[in-house]
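Taken verbatim from Swiss-Prot:
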BINDING   Gly11, Met12, Ser13, Gly14, Gly15, Val16, Asp17, Ser18, Met37, Gly127  ATP binding site
ACT_SITE  Cys102  active site, nucleophile
MUTAGEN   Lys107 to Met  Reduces activity by 75%
MUTAGEN   Cys199 to Ala  Abolishes the incorporation of sulfur from the sulfur-relay system; loss of activity
ACT_SITE  Cys199  active site, cysteine persulfide intermediate
MUTAGEN   Phe200 to Ala  Reduces activity by 60%
MUTAGEN   Thr239 to Ala  Reduces activity by 50%
MUTAGEN   Arg311 to Ala  Reduces activity by 75%
Amino acid sequence: MSETAKKVIVGMSGGVDSSVSAWLLQQQGYQVEGLFMKNWEEDDGEEYCTAAADLADAQAVCDKLGIELHTVNFAAEYWDNVFELFLAEYKAGRTPNPDILCNKEIKFKAFLEFAAEDLGADYIATGHYVRRADVDGKSRLLRGLDSNKDQSYFLYTLSHEQIAQSLFPVGELEKPQVRKIAEDLGLVTAKKKDSTGICFIGERKFREFLGRYLPAQPGKIITVDGDEIGEHQGLMYHTLGQRKGLGIGGTKEGTEEPWYVVDKDVENNILVVAQGHEHPRLMSVGLIAQQLHWVDREPFTGTMRCTVKTRYRQTDIPCTVKALDDDRIEVIFDEPVAAVTPGQSAVFYNGEVCLGGGIIEQRLPLPV
């Protein structure tokens, strides 16, 4: 069977990137079908970009391209493997990244297995802005060509085996090119805005949404000097480095500089703040990470020089990584970094290649 006659199942989200991915694969001669995943049972009404509207858009695109669209419900898997962990992390005072977990457990596990076993797929494809390259018999994950849209940060948990079974057609393009293709084809998704909500849950108001599942516990806001200057509505609504939504202005003694969250005392339900986005209490010289995933699946020992991102869209930070044991590493930055947040992911790179990453267990504060 020739490479180009192979069957690809495209994860159709109802967005422009997956729509154009399906068309690009058709142009490359693959046998293309779509799959729409429903991963959340609750419908919050028409004001949100609901699964029903997304499904209608996905169906319209598939009709236009002349391909079959399958649907599958992964709501149970999403609840058990993504959402419960997401809530547990917030409860513990950390700030998780559900999109990374969703890619790991749903898009590149449940979807990959379903496509291969139930639909006879040779490959799956998604609209992620990443690229793959085969080096020394292993598939590597590369940054997307469009540096503004690169999504490798969200896919660091993938193994080389999963990458080998996945295609990323728009990773070779820039976003404006993708929209232009969709417009030229007359696809309904051409001008649809990019989704920014929690993976699969949509554009709900975050505080309201989280409050349904975790009871909020108001508590004190104190400065780094120990002065009480306000009340927070729940630690879970705040993350390190956050400026908005604190409800405090300048103080009589302080400057007019804005306040930032510099620490969360979970045990005592206290939010600690300081003025200025470069306050020493916000800065870290490094971090400890755990729950490590390396794309090549080789255990990491010793030390290495590379770059790291501690959040999406951050400029790469040069660093030295040292193995502490099988599942923990110490990362020392070349220069102090602001707002390193436990629960988020640290993702490592060697040039264009995403090496893997782990969950930030603790930050190493700047000695004061």
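Heads up, the Cβ atoms here are built off N, Cα and C, so glycines get one too.
Distribution of Swiss-Prot features across the structure.
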| residue | record | contacts (Cβ under 8 Å, 6+ apart) |
| --- | --- | --- |
| Gly11 | ATP binding site | Ser18, Gly34, Leu35, Met37, Lys107, Phe111, Ile124, Ala125, Thr126, Gly127 |
| Ser13 | ATP binding site | Phe36, Asp54, Ala58, Gly127, Ser195 |
| Gly15 | ATP binding site | Asp54, Asp57, Gly127, Thr189, Lys192, Asp194, Ser195 |
| Asp17 | ATP binding site | Gly127, His128, Tyr129, Val170, Val178 |
| Thr239 | mutagenesis position | Thr95, Val261, Ala339, Thr341 |
| Arg311 | mutagenesis position | Ala339, Thr341, Gln344 |
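For the ATP site, whose annotated binding residues are Gly11, Met12, Ser13, Gly14, Gly15, Val16, Asp17, Ser18, Met37, Gly127, the maximal Cα to Cα separation is 16 Å.
DSSP gives Met37 (ATP binding site) a strand state.
In the structure as shown, the Cβ atom of Met37 (ATP binding site) sits within 10 Å of 26 other Cβ atoms.
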